[in-house]
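Novice: Below is a structure I'd like to ask you about.
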Amino acid sequence: MIIQRVVLNSRPGKNGNPVAENFRVEEFSLPDALNEGQVQVRTLYLSVDPYMRCKMNEDTGTDYLAPWQLAQVADGGGIGVVEESKHQKLTKGDFVTSFYWPWQTKAILDGNGLEKVDPQLVDGHLSYFLGAIGMPGLTSLIGVQEKGHISAGSNQTMVVSGAAGACGSLAGQIGHLLGCSRVVGICGTQEKCLFLTSELGFDAAVNYKTGNVAEQLREACPGGVDVYFDNVGGDISNAVISQMNENSHIILCGQISQYSNDVPYPPPLPPAVEAIRKERNITRERFTVLNYKDKFEPGILQLSQWFKEGKLKVKETMAKGLENMGVAFQSMMTGGNVGKQIVCISEDSSL
């Protein structure tokens, strides 16, 4: 069977910005028969995420992410439907997901590496398993729970950078749900600021591209900052940390402003900012959601419940077609998305 797949065509270079041309689509032949334990799946939706920028380098700089190889298929979060199965626990018509889904229209996969999902958890919105009711949702929920030290009724202020992205848009809402009295988002357009305050319930939003970020933050956070959900790093984070209170907490989710730079992760803070962090006893620890697998199942159920109750609003930016994986990735890395960036590969989930 001839299918289409996306392979890594070139590397951006250690400090280069990724472009769509770093990827290419090619035809590929799948075996005609399945081995025991395998399933044939049709891909419905694929995810593009900031962490993938690290996988474009020869060395990812982390021990839990393997780099993509040139001329080899790229992979990431994906969801699809089983078309044929030689696996004991999976049957034709099952919906399955994986963190290592190949960027292909169809694939033959080891059934043990797939997780069966229940469409009822997302009211039929299968792509949500790649966002709010999937890894970004778990990253936001577990990150805030484990590293935010939020206690309801203690009048805490939370700031979220990259607030209109997949994790940021969820983290701010979760901050409110867990007890923060004030949540402020930082993003890069007025449209995104309005989205945060009018649709997601953020109390204020700061546009880092207009005006002085530190001044806007002082106005939005008169009592200082107690919890900082950091998606971006760099100058924005330095401005936030400078206004954090004593014994406050940084949830280090990502550093998208630094992913194209050849620096260690997490990047060290400038000496003046690091001095503030130490003086005020601000915690700043790397957070990796994969270290909390025991919390995944209850986390997914909690996220699904909030979504069904209308307490957790979900926003997606949807591209269409496998040929647009590179375009969608480049757009997401430059802030072109609101909410989770998804690529629809096949809309028809029926068999």
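Cβ coordinates are placed from backbone N, Cα and C, and glycine is handled just like the others.
Original residues fill every noted site, and no substitution is shown.
Computed from a predicted structure; not experimentally measured.
OK, Swiss-Prot features for this one:
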{"type": "BINDING", "residues": "F99, Y100, T288, V289, L290", "note": "substrate binding site"}
{"type": "BINDING", "residues": "165-168, K192, Y208, N231, 253-259, 287-289, N337", "note": "NADP(+) binding site"}
{"type": "MUTAGEN", "residues": "Y259 to F", "note": "Significant reduction in catalytic efficiency"}
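Map the listed features onto the structure and describe their local environment.
Specialist: In the three-state DSSP scheme, F99 (substrate binding site) falls into the strand class. Listed in sequence order, G76, G77, M135 are the same-chain residues six or more apart from F99 (substrate binding site) with CB atoms under 8 A from its CB.
Its Cβ taken as reference, G165 (NADP(+) binding site) is surrounded by 30 other Cβ atoms within 10 Å in the chains shown.
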Novice: Indicate whether N231 (NADP(+) binding site) is helix, strand or coil by DSSP.
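Specialist: The three-state answer is coil.
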Novice: Looking only at N231, T288, the binding-site residues on record, which one has the least crowded Cβ, with the fewest other Cβ atoms within 10 Å?
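Specialist: Among the binding-site residues N231, T288, the sparsest Cβ neighbourhood within 10 Å belongs to T288.
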Novice: For the substrate binding site, please report the maximum Cα-Cα distance among F99, Y100, T288, V289, L290 in Å.
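Specialist: Among the residues the record ties to substrate, max Cα distance equals 17 Å.
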Novice: Same-chain residues six or more away whose CB lies under 8 A from the CB of L290 (substrate binding site)?
Specialist: Y64
